[in-house]
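Below is one structure, written out as structure tokens; the observations come after it.
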Amino acid sequence: MPFLELDTNLPANRVPAGLEKRLCAAAASILGKPADRVNVTVRPGLAMALSGSTEPCAQLSISSIGVVGTAEDNRSHSAHFFEFLTKELALGQDRILIRFFPLESWQIGKIGTVMTFL
């Protein structure tokens, strides 16, 4: 069950319509998870600085069980997400940062229990 949070200082009118759905589909493909398990939040218009600059930028946080736990996996994931984000947001790679957070099944609650028991 991946969780993706895309924060950007781009104003909402510069974020392509439907980005959350395309990011959901891309994440499902990149991470090898069913799209109906992917959760995406897009937050435009934030006060942000990346590398000391307030020029347009974005930060993607990816949390998931089992697929973001190794440097090798994340190197591959990073390449694919950078390709997606540079196209969608028209930002250079130096203006995007990705953070990976491995989760355990007991850290996600769903339908009154945690994923461990589902």
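Including glycine, each Cβ sits where the backbone N, Cα and C put it.
Although substitutions are noted, the structure shown does not include any of them.
Feature list (source: Swiss-Prot):
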- PRO2 to Ala: Loss of enzyme activity (MUTAGEN)
#### Entry: Nonlocal neighbours by CB distance (under 8 Å) for PRO2 (mutagenesis position), same chain, sequence gap 6 or more
ALA27, LEU31, LYS33, ARG37, VAL38, ASN39, ILE62, SER63, SER64, VAL67
### Query
Does DSSP give PRO2 (mutagenesis position) helix, strand or coil?
coil
